[in-house]
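Novice: The structure's right below; bear with me while I get my questions together.
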Amino acid sequence: MIENLRNIAIIAHVDHGKTTLVDKLLQQSGTFDARAETQERVMDSNDLEKERGITILAKNTAIKWNDYRINIVDTPGHADFGGEVERVMSMVDSVLLVVDAFDGPMPQTRFVTKKAFAHGLKPIVVINKVDRPGARPDWVVDQVFDLFVNLDATDEQLDFPIIYASALNGIAGLDHEDMAEDMTPLYQAIVDHVPAPDVDLDGPLQMQISQLDYNNYVGVIGIGRIKRGKVKPNQQVTIIDSEGKTRNAKVGKVLTHLGLERIDSNIAEAGDIIAITGLGELNISDTICDPQNVEALPALSVDEPTVSMFFCVNTSPFCGKEGKFVTSRQILDRLNKELVHNVALRVEETEDADAFRVSGRGELHLSVLIENMRREGFELAVSRPKVIFREIDGRKQEPYENVTLDVEEQHQGSVMQALGERKGDLKNMNPDGKGRVRLDYVIPSRGLIGFRSEFMTMTSGTGLLYSTFSHYDDIRPGEVGQRQNGVLISNGQGKAVAFALFGLQDRGKLFLGHGAEVYEGQIIGIHSRSNDLTVNCLTGKKLTNMRASGTDEAVILVPPIKMSLEQALEFIDDDELVEVTPTSIRIRKRHLTENDRRRANRGQKEE
């Protein structure tokens, strides 16, 4: 029944608990059988999402509550996955904004909420984690209201219902002093405040594909919301792509969501979010319609990429030892496969057959792709992320980001100085009276590349940093965020030995310990000065029959610095690459031998 259908998207900042909230909604509605084993954080389906605690792909689930059926779409919180967010908004009639009762709305919440308002959706606000120490729900409600006013919300959008919840304990209420035993107030609010889909049941079929899934058994699965009409298995349809080309196809199965599973359905009606198989190669934004009434829905717009980097074939001496897929053809095939469902990604071939230029919405967007490829057994070398400049009205412009930092007062000075050097403008400063300060900045994207790891060191790991893309504006002159220190480069291939590493410790910090395999041109540490230094880490202690009268000195090594993929990408300079294999992340110079490096430097100077 169409009157009993509700479509809703969940918006939240990373770590404000939306995925846990969906868990509880599913469990308490009785959608899961009493016998079914329930996983924690059911919505984060791939390993990477579970490890990082972030949602990357938008996902769908459906809940039966009393006689109502509620379709819930989980949206990614990061602006880097803006391409995903854009499409979700076209499928739903309202949004559930989940905000932490202590943190309040964050810049990434702002990004997604802005998109929702642009689509004319009305919000329901859920203040989550009201049981956490230091929770200040009333302050958060004021902050949310201010945010909505800043985003030019209409009067209807500003008249939003507020539900207080503690998703972990599975309780909700209309007042944070007086909570119900379970989530009923939230279900009730969804049913009361979300409009039923406004669609035409009797017209000819029309639906738009807003997500794609793939399954080896049935091939490409298109997911979307039926705009009007009905669809049955084995029905003949016409598909229109974004360029207006049409082709005919026959629907395989029609699947509706229930809980986390997809269930075969004999018929699906307008307003429902369904998955459909058997239509061959589909693309996002394709319209599926009745062959007698071929009309396309407006194409979904996606934000343009702002950061690009080169993916190259791994040319190091250890190439092919750890990974299964190493050739340029395999890398290109994998990137093209990613393009099918990762809409905000761009891949271009370059003059060099072994390098591809990959552009995305931000460092996180690209590093998630690299991490996924690495887990699948790929080996590749990647360059430093670079910002994409645009020419607008004859003027060269660069992307700017809104950054929110939350730091302890003692670190405030050094953080503000560092952001000043990186050409950031302070927009707002808000001390919370308990020793922490929230700073709001607008900063060029290139000023942020490499800043996160420096920021973590500066605040001894206590600082929080969130950023989202803001706008394009004129370029600020001068270089930003150059690395201050040089690096230590290995001069040969073999096993690093403790005796040699011990002698190098005075020169800087090392990336590897005793027994690690190294090759010529690999970066093995950070130099304590600003120049690069080629060093020998392979020489063991010579054995002679002469011994000092005392005992030998004990060789004690400081534990090496282990870098994650993001840290390595932020650390490198333009003449360096990160070598990524399934088991290790190494950093190397683009030119491996010292002679090649000198020649390259000479060439640059002559230019």
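Cβ atoms here come from the backbone N, Cα and C positions, even for glycine.
None of the noted substitutions appears here; every position holds its original residue.
Here the structure is a predicted model, which means the values were calculated and not measured.
According to Swiss-Prot, the protein has these features:
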- 3-198: domain 'tr-type G' (DOMAIN)
- D15, H16, G17, K18, T19, T20, N128, K129, V130, D131: GTP binding site (BINDING)
- K18 to A: No longer binds to 70S ribosomes, has no GTPase activity (MUTAGEN)
- R375 to A: Still binds to 70S ribosomes in presence of GMPPNP (MUTAGEN)
- K427 to A: No longer binds to 70S ribosomes in presence of GMPPNP (MUTAGEN)
- R507 to A: Still binds to 70S ribosomes in presence of GMPPNP (MUTAGEN)
- K509 to A: Still binds to 70S ribosomes in presence of GMPPNP (MUTAGEN)
- H527 to A: No longer binds to 70S ribosomes in presence of GMPPNP (MUTAGEN)
- R529 to A: No longer binds to 70S ribosomes in presence of GMPPNP (MUTAGEN)
- R586 to A: No longer binds to 70S ribosomes in presence of GMPPNP, altered secondary structure (MUTAGEN)
- R588 to A: No longer binds to 70S ribosomes in presence of GMPPNP, altered secondary structure (MUTAGEN)
Novice: If you compare CA-to-CA distances from G17 (GTP binding site) to each of the mutagenesis positions R375, H527, R588, which comes out shortest?
Specialist: R375
Novice: Have a look around K427 (mutagenesis position) and count the other CB atoms within 10 A of its CB, chains all included.
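Specialist: I count 12 other Cβ atoms within 10 Å of it.
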Novice: Calculate the distance in Å between the alpha carbons (Cα) of H527 (mutagenesis position) and T19 (GTP binding site), and round it to a whole number.
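Specialist: Cα-Cα, rounded: 43 Å.
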Novice: List only the single closest residue to R529 (mutagenesis position), chosen from the recorded positions V130, R375, R507, K509, R588 by CA-CA distance.
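Specialist: That would be R507, nearest by Cα distance.
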Novice: Near K18 (mutagenesis position), meaning Cα within 10 Å, which of N128, V130, R375, R507, K509, R586 (recorded positions)?
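Specialist: Passing the 10 Å Cα cut: N128.
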Novice: Within 10 Å of its Cβ, which one of these mutagenesis positions (R375, R507, K509, R529, R588) has the largest number of other Cβ atoms?
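Specialist: Neighbour-count leader: R588.
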Novice: Please report the three-state DSSP label of R529 (mutagenesis position).
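Specialist: Looking at the DSSP assignment, R529 (mutagenesis position) belongs to neither helix nor strand, so coil.
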Novice: Through the lens of DSSP with three states only, how would you label R375 (mutagenesis position)?
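Specialist: It is helical.
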Novice: Please state whether DSSP places R507 (mutagenesis position) in a helix, a strand or coil.
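Specialist: The residue in question, R507 (mutagenesis position), is helix (DSSP, three-state).
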Novice: In whole Å, how far does the CA atom of R375 (mutagenesis position) lie from that of N128 (GTP binding site)?
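Specialist: Given the Cα positions, R375 (mutagenesis position) is 34 Å from N128 (GTP binding site).
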Novice: How many whole Å apart are the CA atoms of R507 (mutagenesis position) and K427 (mutagenesis position)?
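Specialist: Answer for this pair: 40 Å between alpha carbons.
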Novice: Can you tell me which of the mutagenesis positions K427, K509, R586, R588 is spatially closest to V130 (GTP binding site)? Compare CA atoms only.
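Specialist: If we rank K427, K509, R586, R588 by Cα distance to V130 (GTP binding site), first place goes to K427.
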Novice: Quick check on the mutagenesis positions K18, H527: which one has the highest count of other Cβ atoms within 10 Å of its Cβ?
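Specialist: The most densely surrounded of these mutagenesis positions is K18.
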Novice: Whole-number answer please: how many Å between the C-alpha atoms of T19 (GTP binding site) and R588 (mutagenesis position)?
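Specialist: Answer for this pair: 39 Å between alpha carbons.
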Novice: Pop the Cα-Cα gap between R586 (mutagenesis position) and N128 (GTP binding site) into the table, whole Å please.
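Specialist: Between the alpha carbons of N128 (GTP binding site) and R586 (mutagenesis position) there are 41 Å.
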Novice: Taking the Cβ of R586 (mutagenesis position) as reference, which residues of that chain separated by at least 6 in sequence fall under 8 Å from it?
Specialist: S316, F318, Q522, I523, V578, E579
